[in-house]
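Chemist: Sharing a structure here in structure tokens format.
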Amino acid sequence: MAVAPRLFGGLCFRFRDQNPEVAVEGRLPISHSCVGCRRERTAMATVAANPAAAAAAVAAAAAVTEDREPQHEELPGLDSQWRQIENGESGRERPLRAGESWFLVEKHWYKQWEAYVQGGDQDSSTFPGCINNATLFQDEINWRLKEGLVEGEDYVLLPAAAWHYLVSWYGLEHGQPPIERKVIELPNIQKVEVYPVELLLVRHNDLGKSHTVQFSHTDSIGLVLRTARERFLVEPQEDTRLWAKNSEGSLDRLYDTHITVLDAALETGQLIIMETRKKDGTWPSAQLHVMNNNMSEEDEDFKGQPGICGLTNLGNTCFMNSALQCLSNVPQLTEYFLNNCYLEELNFRNPLGMKGEIAEAYADLVKQAWSGHHRSIVPHVFKNKVGHFASQFLGYQQHDSQELLSFLLDGLHEDLNRVKKKEYVELCDAAGRPDQEVAQEAWQNHKRRNDSVIVDTFHGLFKSTLVCPDCGNVSVTFDPFCYLSVPLPISHKRVLEVFFIPMDPRRKPEQHRLVVPKKGKISDLCVALSKHTGISPERMMVADVFSHRFYKLYQLEEPLSSILDRDDIFVYEVSGRIEAIEGSREDIVVPVYLRERTPARDYNNSYYGLMLFGHPLLVSVPRDRFTWEGLYNVLMYRLSRYVTKPNSDDEDDGDEKEDDEEDKDDVPGPSTGGSLRDPEPEQAGPSSGVTNRCPFLLDNCLGTSQWPPRRRRKQLFTLQTVNSNGTSDRTTSPEEVHAQPYIAIDWEPEMKKRYYDEVEAEGYVKHDCVGYVMKKAPVRLQECIELFTTVETLEKENPWYCPSCKQHQLATKKLDLWMLPEILIIHLKRFSYTKFSREKLDTLVEFPIRDLDFSEFVIQPQNESNPELYKYDLIAVSNHYGGMRDGHYTTFACNKDSGQWHYFDDNSVSPVNENQIESKAAYVLFYQRQDVARRLLSPAGSSGAPASPACSSPPSSEFMDVN
């Protein structure tokens, strides 16, 4: 019976015996992937992720050769890898199925793998190495995921088969557990549950000792109860029940054990108390004071102004609170709910609705907020309903208040739709008919299928005009809208911060703030920097540095949009631009990494790893000095600002010791691919993906001499050829030097501590331009509306099919306002998205509090006898403070009863003056038409909700109702 291959520091002994020159390094080459070694690596990763499975995993690794000689299994071809991962039943295109496992893979590593397999060269230096998910974890003790990870930006999802393929081919970083998540089935959608609910289980008599347990949103309360009983070793004959402690400190009994964690509205971090019935038959909770879910004791006798009520932040739910406060201060809609008009219009059978649950939950919230008995309320039930019907709002991540508002208005409309059975309506083009006729027909068709208090209050009508650029065919349609999303005038400039690294080693790096064109190129960045430094743009190279590596080396013609605001951009002064023709210039530009040899341990084997540190360099080396010794001297000169040159006494002291070490280690030269030992760097960060490598001309002029040579001269560091990752985990023949044009400076810890000044190395100076702030002139709201109605050409991704040409055309499109609603919601598009970047526009938009006149924007023939039909007054503003991925939402709103403005910041409410309302944070504006405001103030209008037939008042539409 054969014996499974033993591993030494990750190296198969059987392979090591056949390849003694690689045994020193202690790692397998990429092509070596025998089943025994591969399963051994898998077993080692499993031990770290799940100690309980260690024995089984190791046994599986050994069992491969129990009955036969081990078989060598080569990596499949790159095309085959791509097909197995990206396509087919087992790949990323596989549809989600409830209960199946999917796995998270760090985005940068996956992009590196894509570049590797699409490159077509199995020996490429872009080999991604082991799967490394370190950047996804909050810590490496409990292996908790970071909060706020976004699919497509931070990670990709792979089905189980694809994941196991990648692990079997490339391995998983030592010690890291797989990030396995289940597919759950939610209403109308299946979703990978990246963030399960973490509950804190405690006993009623020992609240200080908790067990943190993860549950799926689809797990039942019965499973939570069974888990708690198991954790606390409850005897089978003992009766138990659960209580949930909410954010206000009150307790809710979990009666129904059949409902899910989602339906019970349990959330991560929530305390679940299990109580056990006492021997006398009573429950301990009978002696506890259980508070009401939404009202504290101090609120019971509180009498305040109706509507002046805060909303508790349940955890990143300020976006929801802001939208709710704005909507709550829409007078006619609030009266509609306070007067129970909605009860007669609830539509429980609408397949597009939510069985009336959203409308009822919102009604309860409005009634509490306008009762005058609460300083603040907890919108716990409402949040649960929203998450139940819109899975994108599940959990407690940041969201957009306008997106929540859009969902809520649509949900309320469908829940309150008076049309119980929607008829089919054929949409017709104008075909030369008068606009008035086509518009009335479009509105009547809309009302045949959509008739609710939301339509009465918020819906208006667009006129859309499309013109074919080839045949001149004109298409006119009229479409309803619920809000206007208006663009902001965007500056064509952007500010980039870069670090300039001069060639003169005496000068420190300089931080610069550059103003460059948004749609410019890398060459524009170099020109802007040249004005500050006096260095010609031809002597600059631009790089994105990430985790001590070159993540990307930019070409001059690449767009600046590929640089994100969070990228660390370094611009290096070199002796001239690199050409692709060998011998075309006298200098060679070499990318250089800094590494430190650090002790590491892998089970019972100790070895030395190499860890990157500091900032990489691009060094110009004269061709006639491009030998290992010449390169060493050039690097000593470039590092001279923070590396101390050894004196003669240091060299004498180190001679004897150096000779001993050389005899012991016999370090091979880079040209033979040797390295003392070079496992994967252990620091966090994705594999580098230098997608546009410049043609560095690393000839064989380095020769085959060893470095450092045997001589009685003290060398501070050794040099090693590496790949773009900064690793040398593959053999490198002299012919491969062109494919690995990177040099690593390897430091021993003692030498680095003695001669390398880390403080000086990290030092830099700020150029005067760093204090520059690009001024942004304010814009008027009317300018945004004008921009909204400007003629635009359709993009290539969204062409229009011309019925005359019978082809898709990039037509011109113009939107005009035809009919305005009672309440006009204006969404300022502050968030800008491109292929490479996302940004928030903090431009100050000046908007009027009163008398916003739309008469110049409405193209429908106007009613001159009633100018109030086109004038609006502001009633609410949703504000957003912060950036793209984080921030805070608040609200300004005018109370319908008192006319006083208030500032709502979650559960805090305070009065404000009108001059405080306008700010750069304004995001969504609510305007009320003046004729509606006047009608609501009249005695007849103040008694109910005039927009609803259920309240015996006709709708205010400019067209007749069609039912």
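Heads up, the Cβ atoms here are built off N, Cα and C, so glycines get one too.
Quantities reported herein were computed from a predicted structural model and do not represent experimental measurements.
Dumping what Swiss-Prot says about this protein:
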type	residues	note
DOMAIN	76-184	domain 'DUSP'
DOMAIN	309-930	domain 'USP'
MUTAGEN	CYS318 to Ser	Loss of deubiquitinase activity
ACT_SITE	CYS318	active site, nucleophile
ACT_SITE	HIS888	active site, proton acceptor
Chemist: Between the Cα atoms of CYS318 (mutagenesis position) and HIS888 (active site, proton acceptor), find the distance and write it as a whole number of Å.
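Modeler: For CYS318 (mutagenesis position) versus HIS888 (active site, proton acceptor), the Cα atoms are 6 Å apart.
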Chemist: Averaged over the domain 'USP' (309-930), what pLDDT does the predicted model reach?
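Modeler: Mean pLDDT across the domain 'USP' (309-930) comes out at 83.
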Chemist: Are there residues of the same chain, six or more positions away from the residue listed as 'active site, proton acceptor', whose CB falls under 8 angstroms from its CB, and which are they?
Modeler: CYS318, HIS880, TYR881, GLY882
Chemist: Summarise the domain 'DUSP' (76-184) by DSSP state, stating how many residues are helix, strand and coil.
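Modeler: When I sort the residues of the domain 'DUSP' (76-184) into the three classes, I find 36 helix, 21 strand, 52 coil.
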Chemist: Over all shown protein chains, what is the count of other CB atoms within 10 A of the CB belonging to CYS318 (mutagenesis position)?
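Modeler: The answer is 24.
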